[in-house]
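Here's the structure, in structure tokens; my notes come after.
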Amino acid sequence: MSSLTRLLQEKRKNETSNSSPRTSADTLTTTPESQSLDLHSRNKSSSHIGSVSNSSSSDRNRANVPVPGSVTTVTQIYSEEDSSSTAGSSLDDRNQFSSSFLNANFAHTASFYGTSAQSRDRFGSLINDQGTAGLSSHGGSFAAQNRITSRLSTTSHTSGRAIPSLSSSIPYSVPNSNKDNNSSNSNSSSLSSSWLETYAGGMPNNISAIDSNVISSPKVDSVEPRFVISKQKLQKASMDSNNANATQSRSISRSGSFSSQLGNFFFSKNSKESSNSNSAGMSFSANSNGPSPNIKNPNVTNGSTPIPKPIRARQSSIYSASRQPTGSYTDNFYGSPSSVHDHLPPSQSVPRSQHSSIGDLKRFFKKSSNSNLSSNSNNVIPNGSPLSSGIAVPSHSHSSSHFAAGNNSYSTSYNGNGDTIYSHSHGGSGIPFSKRYIKTGADLGAGAGGSVKLAQRISDNKIFAVKEFRTKFENESKRDYVKKITSEYCIGTTLNHPNIIETIEIVYENDRILQVMEYCEYDLFAIVMSNKMSYEEICCCFKQILTGVQYLHSIGLAHRDLKLDNCVINEKGIVKLIDFGAAVVFSYPFSKNLVEASGIVGSDPYLAPEVCIFAKYDPRPVDIWSSAIIFACMILKKFPWKIPKLRDNSFKLFCSGRDCDSLSSLVTRTPDPPSYDESHSTEKKKPESSSNNVSDPNNVNIGPQRLLHSLPEETQHIVGRMIDLAPACRGNIEEIMEDPWIRSIDMCHLVEDGLSFKVVRGEDHHHTQVDQSEAHIAGLEKKKKKQNNQ
């Protein structure tokens, strides 16, 4: 029995004989020699938690070094007692913790006292590296210093920790794996919790994190009749409200949501309005073609239209594939467009839009009979009855107008169906699109979403690509049509990356919606078809495509329609992705929920197999698959297969030799869990399969080697991961960019040079340039037709 244990027992006997009241801590005095005793033997013979503190100078307390000849106080805390210490106790109140508390809350205790230089024995004592207890009774200098150091290191580490991109924050999902919403929600909650524990170290432990941005409304079985408002009452109330506000100098309207503002960005329906207002300092110009306003009563739909799915745009031929460029431009909305009407007699009603601006800038515009008016004069604009959603309905013949405010310009147009469509441009001169741009007539391409033509800006003679969206189908609702256009435009204006096309503005003129984008001199498909690309040039273009995909995935977007047709390249060798009509959001910031995509979109040769098999799928591995097919096309100058279905013999051979008879089983495979012993995993033999498709690595005509053997050897590993039939087993974009071959590619890129960017070209290659007659898909189609006619 150690001397320290014997002293403790004697102290306990003395207290029992004296019949002293029970306290939570007892004090005894020991000699300095007792401090060198084995702590483990002491713990084995004692059921209490002991802590040692020196009563010498604070400097020696910080170093936790005993002073020769000094008196050391040993304090015990009974494990069966949770009450606080008495006034005569030598322990400070804030340092009195029972063993049950320490055992149950060791994680908190270790963090509080700092465990970087301390360990903990099995009875809960905090032991430092020198073998002495590290909890001070009074001064607590050493513990306090450890706490401060630990807190500072934690703070600095937290502040320097980078939030991960959304591309790798959620593991790849098996198609149709989120059938059970409850299990999905529980999994996402646990994932979100682990994410917060990893990347939100400064967050208190006693709060609950919000892991979803979706707030559900309460469900109501029935509505009492007294709460039901008819359309007539709603219209009458709106009319009365407008008449009451007629004497006010300014009116403020607010839309209910951001999506309604985007919808009103193009269309607004007005009914009769009559009120007086003062204009707010703007000039505008209008071009009218015989307006004959006949005001209609607003029509309100009772049911909400389901969110439309992207239209299937599948083309087996590369020449007829869709080419719908959109782009990237960081757009700041300073105001919301409002309808302006000219050339109307004062007795006729003029519709007025009733939606608010995103930048909370509300303005009224003056009615005038001239094309341009000063903002100093007051004009009367009759107002009608807006609907509760902020939509009003006009009905007159074709007319268009354009107005400017400061550095922003807006155009307002009307068609025969009573639609009001707005456009917003930055730094516009306040004149219509046809007077600011000249269409050269050269076609760049056409597809299901519209056609793309060249246009020259009159002010500086700069060339742009103008996409003219298709007209609304007869069986297509206006809501679906507007949603498709607004989503594509808003995605384009949100993106800002050198490898993403830039969107300049969107306007409406002559019943057609036009989107102005930056112009790139060549289509990547035309460059590939010229058969002049070197291997280094192909690698440069491939890495630039992957860089653009990495940017999209990092912000939670997936393209879903990657192909050679949707890649353009400028004369400086910078590749840019276009056409975001099929793009979807797969994840939102600070959320671990995966939003699965649905629908078959894209061109057949580039489609991933899960898109053709399952209704819902993770869109990220779809982009990875399509990127690999693009690389194979650039190398082989042909498609590996026409469509990823078993009826295609080439794809069937690609799926063969995998020890499985079902394509669905191959697609739904999951990655093997990591083995704790690599040597054991290599020695483990796989069970023999009874499948008819036995794998044969030496046969280059079946299995993945059917495609990989035609590619350069250094590319086979990473491309093989990108074309894995199972989307859950494919490499994510972060892993692909870290591949040694990808990292070794000398890619042309842009670097910031003051207020502009300069191109850093790759040293091992030059980018191919072709004649402009063959630089775009439209030119190749003309050449092909001419050859067929001959």
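Using the three backbone atoms N, Cα and C, a Cβ is placed for every residue, glycine included.
Just so you know, the substitutions we noted aren't modelled in this structure.
Here Swiss-Prot notes a mutagenesis experiment, S47 to A, with the remark: Abolishes autophosphorylation; when associated with A-257 and A-357.
For the mutagenesis of S257 to A, Swiss-Prot gives this note: Abolishes autophosphorylation; when associated with A-47 and A-357. The structure shown keeps the original residue.
Quoted from Swiss-Prot, the note attached to the mutagenesis of S257 to D states: Abolishes autophosphorylation.
As a published mutagenesis entry, S357 to A appears in Swiss-Prot alongside the note: Abolishes autophosphorylation; when associated with A-47 and A-257.
Annotated domain 'Protein kinase' per Swiss-Prot: 438-742, in sequence order.
Its Cβ taken as reference, A446 (ATP binding site) is surrounded by 20 other Cβ atoms within 10 Å in the chains shown. The ATP binding site annotation in Swiss-Prot covers L444, G445, A446, G447, A448, G449, G450, S451, V452, K467 and is backed by sequence analysis.
The active site, proton acceptor annotation in Swiss-Prot covers D561.
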Site of maximum Cβ density within 10 Å, from binding-site residues L444, A448, V452
V452
Take the C-alpha atoms of L444 (ATP binding site) and D561 (active site, proton acceptor) and report the distance between them in angstrom, rounded.
18
What whole-number Å value do you get for the CA-CA distance of A448 (ATP binding site) and D561 (active site, proton acceptor)?
13
Whole-number answer please: how many Å between the C-alpha atoms of G450 (ATP binding site) and D561 (active site, proton acceptor)?
16
Cβ neighbours of D561 (active site, proton acceptor) where a neighbour is any other Cβ within 10 Å:
28
How big is the Cα-to-Cα gap, in Å, between D561 (active site, proton acceptor) and A446 (ATP binding site)?
15
Check D561 (active site, proton acceptor) against DSSP and tell me helix, strand or coil, would you?
coil
Max CA to CA distance in Å over the ATP-binding set L444, G445, A446, G447, A448, G449, G450, S451, V452, K467?
14
